[in-house]
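J.: Annotation source Swiss-Prot lists substrate binding site at S91, G92, W93, G196, H197, R232, N317, C318, S319, P320, S321, T351. The annotation Mg(2+) binding site is assigned in Swiss-Prot to D157. Quoted from Swiss-Prot, the note on mutagenesis experiment C195 to A is: Large decrease in activity. Experimental mutagenesis at this site is recorded by Swiss-Prot as C195 to S, annotated: Large decrease in activity. What Swiss-Prot lists as active site, proton acceptor is C195. The note that Swiss-Prot attaches to the published mutagenesis A219 to C is: Isocitrate lyase activity is reduced compared to the wild-type.
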Amino acid sequence: MKTRTQQIEELQKEWTQPRWEGITRPYSAEDVVKLRGSVNPECTLAQLGAAKMWRLLHGESKKGYINSLGALTGGQALQQAKAGIEAVYLSGWQVAADANLAASMYPDQSLYPANSVPAVVERINNTFRRADQIQWSAGIEPGDPRYVDYFLPIVADAEAGFGGVLNAFELMKAMIEAGAAAVHFEDQLASVKKCGHMGGKVLVPTQEAIQKLVAARLAADVTGVPTLLVARTDADAADLITSDCDPYDSEFITGERTSEGFFRTHAGIEQAISRGLAYAPYADLVWCETSTPDLELARRFAQAIHAKYPGKLLAYNCSPSFNWQKNLDDKTIASFQQQLSDMGYKFQFITLAGIHSMWFNMFDLANAYAQGEGMKHYVEKVQQPEFAAAKDGYTFVSHQQEVGTGYFDKVTTIIQGGTSSVTALTGSTEESQF
C-alpha cells in the first residue's frame with residue numbers, strides 16, 4: 001500500500017504529463033489524497049475507457065474524429081461494437097424515456113433517479129464483459145481476424161448534476177465506478193433542467209457552472225481515473241439565468257426579471273462563446289448545444305474557442321431534434337461531420353439514435369404484422385435482413401450463442417468433470433437450423 005506522501009508525489013508527477021496540458025485544478029494533490037481514504041479501489045473499465053477515448057481523440061480514430069451513436073441497452077451497444085463504432089454515447093434523454101430506475105417514462109427534465117445513468121453504464125459494460133468472455137472462451141484473442149474489441153469508451157450524460165457541487169461530485173464518482181470513460185455536465189439550473197431543444201432553459205451563473213466542473217474533476221482525481229470531462233453550454237438558446245451575482249455574466253443580463261425571480265439574458269452565440277471560454281480550462285472538451293445543424297455557427301464557436309485555447313477539443317450533438325433535410329441539402333448532410341471535424345469537433349454523436357431506431361423499427365414491424373400477412377412481414381423485415389447482414393459481421397441470427405448459451409455450456413461441462421447431458425445448445429433448434 002502506498003503511503004500518503006507517495007500518493008501525493010505520484011499525483012503531482014502525473015499532473016505534469018501532456019495529458020493534463022491546459023487543464024486548471026484549483027486544488028492540490030494533497031487535497032485529493034486527503035479525500036481518498038487508505039484504500040482506493042481501482043476502476044479498471046473506466047481507466048481503460050478513458051485511455052482509449054483519449055487516444056481516439058488524438059489520432060487513433062478511423063475517420064480522424066469519433067462519430068458515436070446513442071445507446072440505451074447493452075445489446076444496442078454490443079451491436080455498435082460489432083459494427084465498428086468507436087465509442088458509445090449514453091444520453092439522459094434516452095434514460096429518462098425508457099431506461100431509468102423508476103421504471104417509468106419521463107421527458108428530459110431530470111425527473112428520474114440520479115443513479116439511473118450510472119446503472120445503464122454498468123449494464124452496458126456488463127454486456128461488453130459477457131461478449132468478451134464468450135469470444136475468449138472460444139479461443140478468439142487479439143490478433144485473430146474474428147476478434148472484436150468490445151470495450152468501447154462510454155460517454156455518459158450527467159445532465160446539470162442533479163443538484164449542487166456535492167451532487168455533481170457524487171454523480172461523477174458513480175459514473176466512474178460504473179465504468180464511464182467520459183462524462184458531460186451542462187450549465188442549466190438542475191431543478192428546472194430541460195432538454196437542450198426545449199424552451200424554458202435557465203442558466204446558472206458562470207462561476208457556479210465552473211464549480212460543478214471542478215467538483216467533477218476532483219471526483220475523477222479522487223478515484224484515480226483520467227476521466228474525460230465535457231463542459232456543455234446551453235447559452236445559445238437559454239435566455240434566463242438564476243442570478244446577476246457573477247460579474248462575468250453582466251454583459252448579457254437585460255435587467256428584466258420573471259415572475260419566478262429569474263433574470264432575462266441575451267441568448268445567442270456570443271453568450272455561448274463567453275461561457276465556452278470560461279469552461280475551457282476546466283474541461284477536456286467543450287460543447288455548445290445548438291438549435292439547428294448550422295455549420296457557420298459551429299465555425300464561429302470553434303474559432304472563438306481556438307483563438308484563446310488553440311487545439312481545444314470540441315464536441316457536437318448531431319441531434320434527431322433537428323429536421324436535417326429541412327435545414328440542409330443531401331450533399332451538405334453527407335459532408336457535415338467531416339466539416340465539423342476540420343473545425344476541431346472531434347467527438348460527434350447522435351444522442352437519440354438508439355431509441356429512435358428501436359421505437360421506429362418496432363412500429364414498422366408491428367404495423368405490417370398487424371395489418372398484413374403475419375409471419376411474412378417478420379421474415380421480410382427482420383429475419384432475412386439479419387441473414388443478409390451476416391457478411392458484415394452481424395451474428396444475432398444465432399441469438400442463443402450471442403447471449404452466452406455456449407459459454408455457460410462450457411461452465412456446466414467444467415463443473416461436471418468434462419461431460420454433461422444437460423448442455424443447452426446441443427439439440428437446440430439453433431444448432432439444427434442455423
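Every residue gets a Cβ built from N, Cα and C, even glycine.
No noted substitution is present; original residues retained.
Note that the structure is predicted; figures quoted are calculated from it, not measured.
I'd like to know what surrounds each of these features in this structure.
T.: Within its own chain, N317 (substrate binding site) has G196, W287, E289, T290, F349, T351 as residues 6 or more apart in sequence whose C-beta sits under 8 angstroms from its own.
Secondary structure from DSSP puts D157 (Mg(2+) binding site) in a beta strand. Counting every protein chain shown, the Cβ of D157 (Mg(2+) binding site) has 25 other Cβ atoms within 10 Å.
Secondary structure from DSSP puts C195 (mutagenesis position) in coil.
Around the Cβ of C195 (mutagenesis position), the number of neighbouring Cβ atoms within 10 Å comes to 22.
DSSP classifies A219 (mutagenesis position) as helix under the three-state reduction. Around the Cβ of A219 (mutagenesis position), the same chain contributes A168, F169, E170, M172, K173, I176, each under 8 angstroms and 6 or more positions distant in sequence.
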J.: Reported as an integer number of Å, what is the Cα distance between D157 (Mg(2+) binding site) and W93 (substrate binding site)?
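T.: Between the alpha carbons of D157 (Mg(2+) binding site) and W93 (substrate binding site) there are 9 Å.
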J.: Fewest neighbouring Cβ atoms within 10 Å: which of the binding-site residues S91, S319, S321?
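T.: Among the binding-site residues S91, S319, S321, the sparsest Cβ neighbourhood within 10 Å belongs to S321.
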J.: Between S319 (substrate binding site) and C195 (mutagenesis position), what is the CA-CA distance rounded to a whole number of Å?
T.: 11
J.: Just jot down the residues in the same chain as W93 (substrate binding site), at least 6 apart in sequence, with C-beta under 8 A of its C-beta; none if empty.
T.: D108, D157, C195, T351, L352, I355
